[in-house]
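Enquirer: The annotation domain 'Protein kinase' is assigned in Swiss-Prot to 33-293. The ATP binding site annotation in Swiss-Prot covers Leu39, Gly40, Arg41, Gly42, Lys43, Phe44, Ala45, Val46, Val47, Lys62. What Swiss-Prot notes for the published mutagenesis of Lys62 to Ala is this: Inhibits kinase activity. What Swiss-Prot lists as active site, proton acceptor is Asp158.
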Amino acid sequence: MSRRRFDCRSISGLLTTTPQTPMKTENFNNFYTLTPKELGRGKFAVVRQCISKSTGQEYAAKFLKKRRRGQDCRAEILHEIAVLELARSCPHVINLHEVYETATEIILVLEYAAGGEIFNLCLPELAEMVSENDVIRLIKQILEGVHYLHQNNIVHLDLKPQNILLSSIYPLGDIKIVDFGMSRKIGNASELREIMGTPEYLAPEILNYDPITTATDMWNIGIIAYMLLTHTSPFVGEDNQETYLNISQVNVDYSEEMFSSVSQLATDFIQSLLVKNPEKRPTAESCLSHSWLQQWDFGSLFHPEETSESSQTQDLSLRSSEDKTPKSCNGSCGDREDKENIPEDDSLLSKRFRFDDSLPSPHELVPDLFC
């Protein structure tokens, strides 16, 4: 099976509606002050913190190049804008504030999520920072956001801890889903089949070049829940080939040692999602009714100010580590070669995590896995 090349001019599944947000041509710098804080960087985009000169409000400015690999990719950026507009009423999707356009770039002014990526909560060194009760709340909010997208026939296709932000870190804030550069519209007559996404988060159907459905996002939610609860990435191998083999064979460690501090209901939830056949995965809507998500301690969830002094000490530890861990991107950098989440110092990170988003096509690495 030959690899389908990424081509901005021929990708299916893009929203073609004209964005409702005005594309301003005024000088962005006349209205916003860029701070030194860079939130993310990719091959074709950079995200930086900015401050409105008129209100003093903080935002995330995402600078997207319109030409990539010599191709005009403006339609891809307009698709991302259209998805953000479609989800504007969803509290768990990052909010689009304004759009500016220059001769070479389109600038998205996005809501600023001060809590950073939930990836930081997946680090083994911060295992004591978040309880299973906290994870329940975060997963529920992710499901609510994804359910909203799926109701509108949008699949995200790159859900991962680096693309889910928090409104604040202490108290633990609300979920904001970002990075819609790989999202696609489904449900039309033509099937959507593409090799896309971050390697260790790819679903089996993407590796097999099978039709993409909303179930692909559900696989990723299973991975996110696994990482938040075990602080380990379930499928990453010692090399690229092993990673794809683990995914294809659904090699997941559910050992007592790995899940010693995880409830049986949480384990059941993950196991229901990490199944090879996408038709057997529950939908986002049905997941919201799972027994695990009903096990809430409402006191600790809605009264974070009453948490113990030790929790505040843990928060200080997290704040200190944030300087060494990946910063939030507040949106897609629009290409599978982006490395916006590679940390400057990986000494804190478990060897079970990888950050290379630019791996070759899985079909080039392990052709014997696919029929």
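Even glycines carry a Cβ here, placed using N, Cα and C.
Unsubstituted: the structure retains its original residues.
Any idea what these are sitting next to in the structure?
Expert: Around the Cβ of Lys62 (mutagenesis position), the number of neighbouring Cβ atoms within 10 Å comes to 33. The DSSP secondary structure for Lys62 (mutagenesis position) is strand.
DSSP assigns Asp158 (active site, proton acceptor) to coil in the three-state reduction, outside any helix or strand.
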Enquirer: Grab the ATP binding residues from the record (Leu39, Gly40, Arg41, Gly42, Lys43, Phe44, Ala45, Val46, Val47, Lys62) and give me their largest CA-CA distance in Å.
Expert: 14
Enquirer: Around the C-beta of Lys43 (ATP binding site), how many further C-beta atoms are within 10 angstroms, looking at every protein chain?
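Expert: For Lys43 (ATP binding site), the 10 Å Cβ neighbour count is 18.
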